[in-house]
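If you scroll down you'll find the structure; I have some questions about it.
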Amino acid sequence: MSTLGDLLAEHTVLPGSAVDHLHAVVGEWQLLADLSFADYLMWVRRDDGVLVCVAQCRPNTGPTVVHTDAVGTVVAANSMPLVAATFSGGVPGREGAVGQQNSCQHDGHSVEVSPVRFGDQVVAVLTRHQPELAARRRSGHLETAYRLCATDLLRMLAEGTFPDAGDVAMSRSSPRAGDGFIRLDVDGVVSYASPNALSAYHRMGLTTELEGVNLIDATRPLISDPFEAHEVDEHVQDLLAGDGKGMRMEVDAGGATVLLRTLPLVVAGRNVGAAILIRDVTEVKRRDRALISKDATIREIHHRVKNNLQTVAALLRLQARRTSNAEGREALIESVRRVSSIALVHDALSMSVDEQVNLDEVIDRILPIMNDVASVDRPIRINRVGDLGVLDSDRATALIMVITELVQNAIEHAFDPAAAEGSVTIRAERSARWLDVVVHDDGLGLPQGFSLEKSDSLGLQIVRTLVSAELDGSLGMRDARERGTDVVLRVPVGRRGRLML
């Protein structure tokens with residue numbers, strides 16, 4: 001399905017600033033749909049006069065009347081005369097069920113049209129769809145307050161003053177109309193507060209009604225932090241004076257945490273009050289704090305495991321120095337390398353907030369010490385080409401162990417003892433599904449008759465076990481094209497069954 005940007009690029013020649021404004025409108029119009037109890041469609045006009053629907057929104061506060069997906073619909077201008085007239089004249093209008101007989105909208109619901117102005121140009125038209133009976137029947141206090149606010153916002157939309165560019169980001173995580181709605185008059189007095197808004201204020205410690213009370217006078221004594229209370233006071237005053245912009249803020253009061261979003265209502269250059277959306281997020285914040293505490297505990301555990309492993313590595317290193325048996329010393333040094341590799345993974349996890357390990361950072365920290373613990377005297381250059389990316393902690397340790405074992409195996413066994421130097425290269429290529437790693441050396445190549453499955457090397461046995469049991473991956477060894485050996489490792493990025501090369 002085409003996005004709004006794709007449809008605008010395909011059917012219009014609007015400048016980038018106008019396109020950004022339409023994106024901002026779509027970012028805000030869920031609030032419009034909820035306040036109106038109505039569906040909205042956004043129409044643009046092509047150069048040939050044909051109308052194209054580029055976006056659609058359904059209300060959360062009532063039933064939808066547009067049951068089909070209208071996005072991408074292309075209609076002639078004479079099929080929607082009211083929309084075409086609004087593009088030309090820039091004036092809102094309404095079409096009842098009777099008047100729709102000559103229109104493409106003929107399913108018994110009323111349609112109202114509103115221009116979307118950017119600068120001096122009507123860049124789009126919104127059609128609002130609601131049942132004919134709902135548009136005519138007498139509304140309750142909540143519906144009346146919602147619809148009056150929606151009318152003000154639509155007039156601001158027609159004047160090009162809504163939405164404000166700075167409001168787009170905050171709208172994505174703001175309270176919804178159904179969470180709690182407060183309407184202020186020009187003096188800051190609450191003219192309407194929805195039941196959910198009143199409940200949120202009661203959680204904050206209010207013991208009286210909100211309607212008919214100055215919002216600042218009711219709110220300021222409830223807020224725990226005096227600086228925060230002063231900030232809310234100043235913001236609401238600026239909002240009512242027409243000098244302020246909308247704001248999103250969290251307020252702690254009476255042991256509760258509420259999320260507030262303010263919307264200035266300025267119609268025809270005149271301040272007509274403000275709308276406040278409010279949501280009680282006390283339980284959400286409590287869960288957030290619990291998760292933060294849990295994450296901190298997990299990171300502390302990783303930190304302590306890293307410290308313990310480093311202590312074990314230091315003891316093994318000390319024992320290796322005191323051991324006179326060459327074979328025993330080599331085994332201890334290999335153990336030091338393996339323990340150090342695992343310690344580095346836990347070190348990375350102790351600094352991670354999402355249990356994800358940056359494999360490139362860990363590998364780059366391990367590679368410089370590989371030569372130091374090797375039992376060969378010749379210098380071996382070790383390089384990494386490509387990005388390994390990030391992996392979940394469950395498999396990161398296993399993959400790091402596999403790569404370090406393969407590199408160490410190449411350092412120890414791939415080169416002629418008489419060779420002056422050599423090189424080992426780790427090549428990584430990652431797609432959406434796979435992580436492919438090739439450990440290449442420019443040594444002697446595989447011995448004749450060598451079999452990975454029959455090898456009695458402890459390092460390769462560890463590698464085979466980890467690849468099959470922990471990584472659900474596949475492993476193969478082959479002679480390189482020019483010289484040396486390629487060890488080919490393929491690991492699924494997601495959880496998958498075992499694969500064979």
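Positions of Cβ are set from backbone N, Cα and C atoms, glycine also.
For all the noted positions, this structure keeps the original residue and models no substitution.
Annotations for this protein, taken from Swiss-Prot, read as follows:
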- 300-495: domain 'Histidine kinase' (DOMAIN)
- Trp43 to Ala: Loss of activity, cannot rescue a deletion mutant (MUTAGEN)
- Cys53 to Ala: Resistant to copper and NO inhibition (MUTAGEN)
- Cys57 to Ala: Resistant to NO inhibition (MUTAGEN)
- His303 to Gln: Loss of activity, cannot rescue a deletion mutant (MUTAGEN)
Around the Cβ of Trp43 (mutagenesis position), how many other Cβ atoms lie within 10 Å? Please give the count over every shown protein chain.
23
Give me the Cα-Cα distance between Cys53 (mutagenesis position) and Trp43 (mutagenesis position), rounded to a whole Å.
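Distance between the two Cα atoms comes out at 4 Å.
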Using Cα coordinates, what distance in whole Å links Cys57 (mutagenesis position) and His303 (mutagenesis position)?
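On Cα coordinates alone, these residues lie 48 Å apart.
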Just to verify: the residue among Cys53, Cys57 with the fewest other Cβ atoms within 10 Å, which of the mutagenesis positions is it?
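Ranked by other Cβ atoms within 10 Å, the mutagenesis positions Cys53, Cys57 bottom out at Cys53.
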What three-state secondary structure does DSSP assign to Cys53 (mutagenesis position)?
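Going by the DSSP assignment, Cys53 (mutagenesis position) falls within a strand, counted as strand.
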Give, as a single whole number between 0 and 100, the mean pLDDT over the domain 'Histidine kinase' (300-495).
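In the predicted model, the domain 'Histidine kinase' (300-495) has a mean pLDDT of 84.
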